[in-house]
Amino acid sequence: MPMASVIAVAEPKWISVWGRFLWLTLLSMALGSLLALLLPLGAVEEQCLAVLRSFHLLRSKLDRTQHVVTKCTSPSTELSVTSGDVGLLTVKTKTSPAGKLEAKAALNQALEMKRQGKREKAHKLFLHALKMDPGFVDALNEFGIFSEEEKDIIQADYLYTRALTISPFHEKALVNRDRTLPLVEEIDQRYFSIIDSKVKKVMSIPKGSSALRRVMEETYYHHIYHTVAIEGNTLTLSEIRHILETRYAVPGKSLEEQNEVIGMHAAMKYINTTLVSRIGSVTIDDMLEIHRRVLGYVDPVEAGRFRRTQVLVGHHIPPHPRDVEKQMQEFTQWLNSEDAMNLHPVEFAALAHYKLVYIHPFIDGNGRTSRLLMNLILMQAGYPPITILKEQRSEYYHVLEVANEGDVRPFIRFIAKCTEVTLDTLLLATTEYSVALPEAQPNHSGLKETLPVRP
């Protein structure tokens, strides 16, 4: 056979063998890559959590202009106010280099204006520095000193605490905080004493008082209205009263929203008739029973059950589902501990609310359940249940966020303020020339009876 023919015949065989070898090599590499991907599957949950946290951080950066802030004393600043002139700062976003430079320049100008005695200008410049860079520790400390000089001890202490949250070993802030902390604790205790005196006045109102009975009835409807409105429910006060009195639906309104009202009513009835006067510890089962009623008319599958999925709540990542039950057990132990019982009732109730909503044990209804637990603690201590108004929603969420960042005292003060407002309302409504709460109109004109809301 000619050589050319041999080569012509052998070449395809050589190409075929080489092709198979190449494919086997590629297949081995692919299998190796697949094996490398499969090996870490045992830790897939931790990886998912890391991804969630990364996504959460990215979202917070993208949304840095959409942070919820409460009303300010000055429209030119993003510092929110809870009581007095306490500014609440959030440092969830990374400040740009240009922002840091502007903040430093503003701080230097503020100190110069302060030295010259131009305190109003200095105040605005301090605010501007912190607006540009909320995590500027030196500005926080210097503004704290300025606030002390203005006799605003609570704001000064908050600013020092904020600085130490960011930089725990900042020497000047440590010294300043050591000076203001006992003063602030005294101020808080004095405020609790004022609340206690008002509680005694409310307790002295005759139980048969028709005015007290009337205002308590209206307060009941108002509480349901505001607590569901905070979560986005659009029903009016009159519509809520119609639903609870007739058990008939309001036409044109979401049945889910109406069932939220029925659930809140059922949960409040359960607390009032079963838990308030009961002697003994508050248990996990008690909280599950409250939640079962809160959510039972909207989502009976999830009602009274701990969540089984990871959730994100604003900037807060609650505990992993596998840790929820353990954390709830620890929370319940604290709830019934001597340390908790020795707290002022308002402080105890506020901390219980915060701790439960921090764990976020349920897929939905955590806020409503936390507010009900808070009121259960207050009522067991002889206080009336309090209402957080829907108009306070931004402030309410903001002080919760500040608590997540390490300072729960603004949230406690917020709850104390709500408690005092509730007490003042009861006292005002039971005086001779009282102005009671605006009543929900009993004549439901235009509200036709339709299919009953699920009982």
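Glycine residues also receive a Cβ, built from the backbone N, Cα and C atoms like all the rest.
For the recorded site, His360 (mutagenesis position), the DSSP three-state label reads coil. What Swiss-Prot lists as active site is His360.
Per Swiss-Prot, the feature ATP binding site maps to Glu231, 313-316, 364-371, 396-397, Asn404.
Taken together, the residues of the domain 'Fido' (282-417) have an average pLDDT of 95. What Swiss-Prot records for 282-417 is domain 'Fido'.
Take the CB of Glu231 (mutagenesis position) and look out to 10 A: across all protein chains shown you find 15 other CB atoms. Swiss-Prot gives this note for the published mutagenesis Glu231 to Gly: Impaired phosphodiesterase activity. Promotes adenylyltransferase activity.
According to Swiss-Prot, the mutagenesis experiment His360 to Ala carries this note: Abolishes adenylyltransferase and phosphodiesterase activities. There are 20 other Cβ atoms within 10 Å of the Cβ belonging to His360 (mutagenesis position).
Under the three-state DSSP scheme, His316 (ATP binding site) falls in the strand class.
Straight-line distance linking the Cα atoms of Tyr397 (ATP binding site) and Glu231 (mutagenesis position), rounded to a whole number, equals 11 Å. Note: His316 (ATP binding site) has non-local neighbours Tyr358, His360, Glu401, Asn404, i.e. same-chain residues 6+ apart with C-beta under 8 A of its own C-beta. In this structure, of the binding-site residues Gly314, Gly365, Gly367, the smallest number of CB atoms within 10 A of the CB marks Gly314.
Under DSSP, Thr369 (ATP binding site) is assigned to a helix (H, G or I) in the three-state scheme. Around the Cβ of Tyr397 (ATP binding site), a 10 Å sphere holds 17 further Cβ atoms from the protein chains shown.
Break the domain 'Fido' (282-417) down by DSSP state and the numbers are 85 helix, 2 strand, 49 coil.
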